[in-house]
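Swiss-Prot has this to say about the protein:
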type    : residues      : note
MUTAGEN : Cys83 to Ala  : Abolishes secretion. No effect on multimer formation
MUTAGEN : Cys85 to Ala  : Abolishes secretion. No effect on multimer formation
MUTAGEN : Cys226 to Ala : No effect on secretion. Affects multimer formation
DOMAIN  : 245-507       : domain 'Olfactomedin-like'
MUTAGEN : Cys246 to Ala : Abolishes secretion. No effect on multimer formation
Amino acid sequence: MRPGLSFLLALLFFLGQAAGDLGDVGPPIPSPGFSSFPGVDSSSSFSSSSRSGSSSSRSLGSGGSVSQLFSNFTGSVDDRGTCQCSVSLPDTTFPVDRVERLEFTAHVLSQKFEKELSKVREYVQLISVYEKKLLNLTVRIDIMEKDTISYTELDFELIKVEVKEMEKLVIQLKESFGGSSEIVDQLEVEIRNMTLLVEKLETLDKNNVLAIRREIVALKTKLKECEASKDQNTPVVHPPPTPGSCGHGGVVNISKPSVVQLNWRGFSYLYGAWGRDYSPQHPNKGLYWVAPLNTDGRLLEYYRLYNTLDDLLLYINARELRITYGQGSGTAVYNNNMYVNMYNTGNIARVNLTTNTIAVTQTLPNAAYNNRFSYANVAWQDIDFAVDENGLWVIYSTEASTGNMVISKLNDTTLQVLNTWYTKQYKPSASNAFMVCGVLYATRTMNTRTEEIFYYYDTNTGKEGKLDIVMHKMQEKVQSINYNPFDQKLYVYNDGYLLNYDLSVLQKPQ
């Protein structure tokens, strides 16, 4: 027999002996039966005592504790008289492969857990960011609710009802109005246009309700004026002087702001300018332009053009163009050309809007630039272009003027300076400025919701003086003001929002 098998049998004998002593089950196995298993050569001894081995076999079989360790125990004698036996042990091996699979599964689960945990941490950070944004938005909404400007949820059905009521009123006025019906006809056309605009807004942008409601209020006011004139049998009060003319005594009042919309690049783009192109040859066909600066508040890189105000309101049919050299919010558009301060220089440029290329550049003599004399609260606007009934102007300061405002009339084609006026108003004390009929009007900040038109300089007479015209605003800082002579409106860029105002002028006696 093999040494290993001899060892196993000896071990079994020992276990059986111990079981017999402890359990007192059957007689003990005689030691001579196993004295012949010291090694390989002991097989003959085992054969000579085969009967004793059989007896031992029976004794082992009667030991209950030993028999439980084996699944089978058989023996045989070959033709040489050698006893051979086989022992089958139970399947009690340790499941190493299962433990390895379990370890691998645990490792995979641990990796997945770490990955999900990192996602949770990232989501927690994002939630914190959005929570701050939501808080900021809540504060803005609270401010708007307290202000005279309010945003309401768009109720298109209610607007449609209001428009239909105005249509009925116009029909009644046409039937009963005794005098000229020209204004009534104009109102009817405007109401029809309003109906079309409401239908467009209903299917596209639902965030411009304020602009629509303001137009409805304006139309209702006109209808009331028509009714009053009919009842009192008095002539209709005509609007201010013909657009583009200067037959008046200057600006005396300004309306509440009309919020058009947020600029097309979003909340982060606080600085910029916008307005309506004015062309003396085609005053009623001016396109609308919006030019937000990059978030650094300095570089003018992208701007958009819209053919109509409806296109601007609905974000449709826009031409988006790119330049790489504009600086500050002092941009203006006149006769299909955009006028900008060249980046990091005191040069000015005319950009053709059809080709989006520089048509001409010119150095503005002695002009300070790069924040030397910019407006209060607004950086990079040392050079500010303006448009009025007389053409193109530029407002700036020089070292010689000790920072006071300088006004120059420009040739809109060559950018040559035609004439220059020096004021006594320190430019960094003003928040912004604009021109109307050759008169400079400067604004200053009163508080976070109010500006004041406080100063004027008339280039026609050389006179200057103080004013106190209150100008409400939506946000804290006014970045730019552009005037359009055709509709006599101010186009204001207010911390990313596009506002416009109607100007009231002093009527001269006929």
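Yeah, the Cβs are placed from backbone N, Cα and C, and that goes for glycine too.
What you see is the original sequence, not a version with the noted changes.
Note on proximity: of the mutagenesis positions Cys83, Cys85, Cys226, the one nearest Cys246 (mutagenesis position) is Cys226, by Cα distance. Over the domain 'Olfactomedin-like' (245-507), the average per-residue pLDDT in this prediction is 96. Counting only the Cα atoms, the space from Cys226 (mutagenesis position) to Cys85 (mutagenesis position) is about 126 angstrom. DSSP assigns Cys226 (mutagenesis position) to a helix in the three-state reduction.
A simple way to gauge crowding: the CB of Cys85 (mutagenesis position) has 15 other CB atoms within 10 angstroms, across all the protein chains here. Over all protein chains present, the Cβ of Cys83 (mutagenesis position) has 16 other Cβ atoms lying within 10 Å.
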